[in-house]
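Reading through the structure tokens given below for one structure.
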Amino acid sequence: MASEKEIRRERFLNVFPKLVEELNASLLAYGMPKEACDWYAHSLNYNTPGGKLNRGLSVVDTYAILSNKTVEQLGQEEYEKVAILGWCIELLQAYFLVADDMMDKSITRRGQPCWYKVPEVGEIAINDAFMLEAAIYKLLKSHFRNEKYYIDITELFHEVTFQTELGQLMDLITAPEDKVDLSKFSLKKHSFIVTFKTAYYSFYLPVALAMYVAGITDEKDLKQARDVLIPLGEYFQIQDDYLDCFGTPEQIGKIGTDIQDNKCSWVINKALELASAEQRKTLDENYGKKDSVAEAKCKKIFNDLKIEQLYHEYEESIAKDLKAKISQVDESRGFKADVLTAFLNKVYKRSK
């Protein structure tokens, strides 16, 4: 018997083939040959639906809460409308990941070769990334151009895309994999990187899109959402950094590589804030080296500095702050605190 979660995921996935068909129809309308249409369909299917789909599903879940319905109570037309916006976020994610994997020279993504590593693809993946982004605006135009919020959601996608790219830029110039310089790291910089690179598109964007469709568009309400979701997104990334270093491969489903990859993670930044001169020297000499002995030296310092305990203290403190903020939410214009509680519950004390 499929769980409620699996049934919801299945319903969401069922919308995607129609979107691929629609995007391909626009290529045919331009008179593109079959091989170009097939290539685009392959790229869309390879890069978009393979992940956890959390961002896309969040649009649907949030809209349902704002509409006082369960997801199952949404009629098909109403459901598809918000699901398309969910898929637009998944296309944005696909666009970022195809490009990121090339910049990071990654080998696999979601258990299969990265797109640029697929035979025949190579550097064509750069253009494919652009085309994944372009798909967002084709879909917004064909499904939403007659809605009063069309310009708002289009501008929101542009704005959040630019914010994410700024976060990526900061990350790339702060922590290049081949040039370790811990003097460039700081908790303030880490906060900027994760807010821009992750929080806006993964946490704020899904909720803001659902709010526009539900007719909750007052700037005060968008701000209420932002004021919880941006710090929540930062907490989510700090948790990710913590799990990469302290989680087991069985628990997180991968081997943590942040230390060897010279990542500007919360763990190293917290350690740099607290390290003695001697510990700092050891970190300078060993962080970012593709070497398990060097990695173990860094981990020993993290343990000596009790980073794990400090993370748990941080987690309790941020969760308490966010719960307090959520309890103050003004629901008089139709926004609902439950939207934010649902997000916090997904993140708090997760272990993978």
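Each residue, glycine too, has its Cβ placed from N, Cα and C.
The noted changes are left out; the structure has the residues it started with.
According to Swiss-Prot, the feature isopentenyl diphosphate binding site maps to K52, R55, Q93, R110. The local packing around R55 (isopentenyl diphosphate binding site), expressed as other Cβ atoms within 10 Å of its Cβ over all shown chains, amounts to 21.
Under a cutoff of 8 A between CB atoms, and with a sequence separation of 6+ in the same chain, the neighbours of D104 (Mg(2+) 1 binding site) are E177. Residues or ranges marked as Mg(2+) 1 binding site by Swiss-Prot: D100, D104.
Annotation source Swiss-Prot lists Mg(2+) 2 binding site at D100, D104, citing similarity to another entry. Under the DSSP three-state reduction, D104 (Mg(2+) 1 binding site) is assigned to coil, being neither helix nor strand.
Around R109 (dimethylallyl diphosphate binding site), taking its Cβ as the centre, 19 other Cβ atoms fall within 10 Å, counting all chains. According to Swiss-Prot, the dimethylallyl diphosphate binding site annotation covers R109, K197, T198, Q237, K254, K263.
Within 10 Å of the C-beta of K197 (mutagenesis position) we count 23 further C-beta atoms, all protein chains included. Where Swiss-Prot documents K197 to E as a mutagenesis experiment, the accompanying text is: In ERG20-2; 14-fold decrease in FPPS activity.
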Discussion item. Return only the integer: C-alpha distance in Å from D100 (Mg(2+) 1 binding site) to Q93 (isopentenyl diphosphate binding site).
Written reply: 10
Discussion item. So if I draw a 10 Å sphere around the Cβ of Q93 (isopentenyl diphosphate binding site), how many other Cβ atoms end up inside it?
Written reply: 21
Item to complete: Out of K52, Q93, R110, K197, point to the one nearest K263 (dimethylallyl diphosphate binding site) in space (Cα versus Cα); all of them are recorded positions in the record.
Response: K197
Practice prompt. Among the binding-site residues T198, Q237, point out the residue whose Cβ has the most other Cβ atoms within 10 Å, with all shown protein chains included in the count.
Written response: Q237
Fill in: Surrounding CB atoms that lie within 10 Å of the CB of K263 (dimethylallyl diphosphate binding site), all protein chains
23
